Each structure stands twice: as structure tokens, then as C-alpha cells.
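Right, one structure below, let's go through it.
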Amino acid sequence: MNMAERAEATKSWSCEPLSGKTLEEIVQNAENAADLVAYIRKPEVDLDFRLKFIAEHEEFFNVQLSDRNSRIRTCHNLSDKGIRGDTVFVFVPGLAGNLEQFEPLLELVDSDQKAFLTLDLPGFGHSSEWSDYPMLKVVELIFVLVCDVLRKWSTAVPNNDNVNPFNGHKIVLVGHSMGCFLACHLYEQHMADTKAVQTLVLLTPPKAHIEQLSKDKHIIQWALYGVFKLPWLFDVYRNKFDQVKGLQSSGIKQYFYQQGDDVKLKYRKFWQFKNNISNKSRTIIGYLLGWETVDWVKFNGVLTQTDMKQKIIIFGAEKDPIAPIENLEFYKQTINKECLRKVIILPDCSHNLCFDRPELVCENFQREVIDNSKL
């Protein structure tokens, strides 16, 4: 992508809803709804927030683990013509997130003729639910899924379980929020040995050690388990006290810093709100119960192996109340200095950085990640 094309790609974020309505129509209808939650839940509204780009690149995979089978929604631009180039960008969403949150970056990577793959985590979006959500089991699923997708669509790799699906490929692993932990576990436990991971990109990573989710915090663990078994308790709070506030609910106010009447911004907020009310309380609590902190000493040790040349790039959001930029000090002090290439702080931006300031995120991602993946 030349300079003129890059400027055009990062200047304006666009989208095409499958409903065929304009963004102005969709936003106006939502703003005029007497009961926003009831309106957003209507089946006929679904296509207002289903984008053509996502639909054209959507594929479901049945992923088999030793103790569970899952139907996982993916979005990728791989095809029977093979994988574009040798680099595949793998995007891992965070807690209560789904693949749609990466849409601006997916379009950017696609426009640069690069391959991408992302997924709805189990229990979120359109992926099947689990009876429980151990974080390392989710990580295993992501690894198996990536292998399955590469085997299916790579013309250079036979569709054979005995063949290394990463042969000839470089992986850029991108995680958002909790997805940063999933990406780090994925790298340390499964992908370091493949020698395929070129870069890890951590978008608004959470606090490195969340004491409240420690397994020795027995009272908190029992409380979470109680809500997991009786999710309607959390539903009462979400439905009666939070989501009724619409775009003033916590899931919007904490995810967005930008304000104003820009129709694209309003559309993204309503899109986020629709995803928020679709998430089940049981799934959210299940992920908190299954939380596993990264062993940062072990992770750093894997990074510093002499035959590894990984790069780590961190994006923080200046106005993020969920993952404050102060949390990044741990990563800057802990991660090997030769691997930590850059820490980028996005001004006037909150937690859902791809929806809050998509143009700024794309501009920095193009310069710091995509362009450097060519080196």
C-alpha cells in the first residue's frame, strides 16, 4: 500500500449494513425507540448491525477437543486460492467481545493484501456455549482452530493432521484486553515451538495480576460460582439497573471516550450496545471463574530464547478506565527490552479502541505492525 492509499484507508472508516439502510436511518431509528433494549433485540434489526464485509468472510468450524466439541464462528480472508503471502494476522477478542470488534483492522489488513483470521470466543457472538470456561481450555481451542483453518485453506500444506500447518507461515498474534492474556498463553504454551510467531500485539492489556481473580480468594470465588449457577442474579442488575440506560450504560461509557453527533460514532455505539445485551451473564462469570494469570517469568523466558526473534508491540488507550495505562508499567519493566519494540498510547481513546477511534488505531497499526511485518 503506497502513501496515498494508506492515507485514504486510515482517513475514514466505512461500513455496509446488510439491511441496506444508511447509517443515518439506523441511528435515527435507534434514537427514536421508546425502549432501546427491546428495539435492539428485534430480529428484523439484526441486519442493521451485520456488515457485508463480515458476512462475506464468515465461516463456521467444528472444533474437536478431548472433552468437548464446539461450533466456532470465524472471519477470515483465506480461500481456495491459498493464503495471501506468508503472514497471517490472528486476532483474539477479549471478555464479552467478539470478532466484530476488530472489523476496522480486518478491513485494513485485507486492503493491504494480507491474510487475517479471527473468531468469536466460545459462548460469545455466534459460537457455541460451554458448560464451563477454563482459560487454558479456551487457549487450546484457539490453537486447534488456527491449525484447522490453516490446514484447510493453505495450498502449500496438505490437509493432514501429521503435517505442521505453520510451515512457510509467519503469524502476527493480536489480542485485545483479556485476549492479550489468551494470546500470551497461546504463544507460551502452544506456538513458541512452532517458530511461526513473528509479532505479538497487545491492545489495551489488562492488569498483569488481578488479585480479585486469584484462586486463593475463596470468598470471591464462591461468590462468582454462585452467580455462575444463578446467572439471573447478575441479569437483574444488567437488565434493570444498567442496560436500561442505553448509551449511558457502563458497557458504553467505559468503552468509549469520544462524544458528539458523528453518525459513524453513534452507529458503533449502538453496535456495541447490541453486542453487550446479547452476552449472557453466565458466560461472562464463567470466564472470570476460569481466569488464569500468565506466568510472566516463564513467558519472558520463552521470549528470550536465543533462536526466537519475536517482537511485542503494546497499544494503550489514554482514557481507558478498564485497563488504565498505568498498568503498562509492569509490561515495560518485565518484558525483555529486545522484544518490546514499542508502547503506543492513543490519545482521547477508551477501551474499545477499534470502535472509539478506528482511524487513529488503523493509522498506527498500519505503520507499526503491518509495515514492519514486511521487514
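Just so it is clear, glycine is given a Cβ too, placed from its N, Cα and C backbone atoms.
Don't look for the substitutions in this one, it keeps the originals.
Annotated features in Swiss-Prot:
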- 88-358: domain 'AB hydrolase-1' (DOMAIN)
- Ser177 to Ala: Abolishes serine hydrolase activity (MUTAGEN)
- Ser177: active site, charge relay system (ACT_SITE)
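Across the domain 'AB hydrolase-1' (88-358), the model assigns an average pLDDT of 92. Cβ neighbour count for Ser177 (mutagenesis position) (all protein chains, 10 Å cutoff from its Cβ): 25.
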